[in-house]
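Now, the feature entries from Swiss-Prot:
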type	residues	note
MUTAGEN	Glu89 to Ala	Cold-sensitive. Abolishes interaction with BRF1/TDS4
MUTAGEN	Lys135 to Ala	Cold-sensitive. Abolishes interaction with BRF1/TDS4
MUTAGEN	Asp171 to His	Cold-sensitive. Abolishes interaction with BRF1/TDS4
Amino acid sequence: MSGMIENGLQLSDNAKTLHSQMMSKGIGALFTQQELQKQMGIGSLTDLMSIVQELLDKNLIKLVKQNDELKFQGVLESEAQKKATMSAEEALVYSYIEASGREGIWSKTIKARTNLHQHVVLKCLKSLESQRYVKSVKSVKFPTRKIYMLYSLQPSVDITGGPWFTDGELDIEFINSLLTIVWRFISENTFPNGFKNFENGPKKNVFYAPNVKNYSTTQEILEFITAAQVANVELTPSNIRSLCEVLVYDDKLEKVTHDCYRVTLESILQMNQGEGEPEAGNKALEDEEEFSIFNYFKMFPASKHDKEVVYFDEWTI
């Protein structure tokens with residue numbers, strides 16, 4: 001007996017049943033020969049291979065090699081119908097593009113693997129592109145190469161360069177704006193009282209009590225940027241970490257622990273002065289200044305037990 005599956009593909013009842021069972025496990029599910037025999041309740045390998053061959057002829061199943069073992073994978077009816085309309089050369093070119101996934105494949109690699117003439121390959125690619133089966137994308141690693149992938153897929157980060165690239169070009173303006181936003185956000189945690197008190201105050205490192213959280217995490221930064229909608233691309237904690245490491249390299253941040261950063265006092269002073277390092281003479285005077293606890297006491301938050309503390313009437317630093 002024979003049956004029909006959607007899109008007009010003629011199949012026997014056994015082939016239709018096997019395909020339905022394979023697709024019920026989800027797109028991309030792989031099956032061994034033994035698993036297919038068990039699903040169909042077929043003891044004879046010859047009978048199973050007859051059904052599998054029917055599905056192969058209709059492009060409703062394909063062979064996939066996994067860990068040196070040959071397995072079977074079901075194909076959507078719409079995808080099979082698409083291949084049914086292709087010429088033999090187009091189907092061959094399409095199969096290599098499909099296998100390349102989100103990494104894509106270079107047009108010259110297609111020619112080498114298919115052993116087709118350059119003119120035939122270009123004709124197939126043009127036809128597949130016009131039908132929106134495949135598309136060409138730019139690679140940041142190989143800008144002169146024409147990379148092809150399935151039309152429905154999004155290129156991998158290795159191809160696009162991630163959020164730092166726009167149309168294959170490094171977006172310096174976008175990166176610099178994010179670096180400024182990240183630094184500003186972290187500085188509000190490191191110096192919550194603002195920066196103006198450093199303009200004429202002591203140019204020394206600020207000390208904190210152990211219970212003071214004067215840093216920001218990459219997750220906090222990401223949540224802030226996402227909520228503020230300052231980026232039109234999706235960022236990840238790894239992207240934020242990369243930005244923070246750039247600021248660490250520029251001595252604008254220092255790493256407290258894993259994925260935790262705080263701004264440096266030098267970056268605050270540089271921003272307030274509008275210039276780089278202070279003059280050598282002023283630096284020498286700073287080094288000679290005596291340390292006084294009164295210049296730093298505001299950085300230690302009051303404790304709820306302070307009222308019970310007994311102080312000496314007089315004490316010396």
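Glycine is treated like the rest: Cβ placed from N, Cα and C.
Substitutions noted, but not modelled.
Quick caveat, the model's predicted, so the values are computed rather than measured.
Known features from Swiss-Prot, placed on the structure.
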residue : record               : DSSP class
Glu89   : mutagenesis position : helix
Lys135  : mutagenesis position : strand
Asp171  : mutagenesis position : coil
Distance from Asp171 (mutagenesis position) back to Lys135 (mutagenesis position), taken between C-alpha atoms, in Å
24
Near the Cβ of Asp171 (mutagenesis position), how many other Cβ atoms are there if near means within 10 Å?
16
Tally every other Cβ atom lying within 10 Å of the Cβ atom of Lys135 (mutagenesis position).
17
Other CB atoms within 10 A, centred on Glu89 (mutagenesis position):
16
Roughly how many angstrom lie between the C-alpha atoms of Asp171 (mutagenesis position) and Glu89 (mutagenesis position)?
40
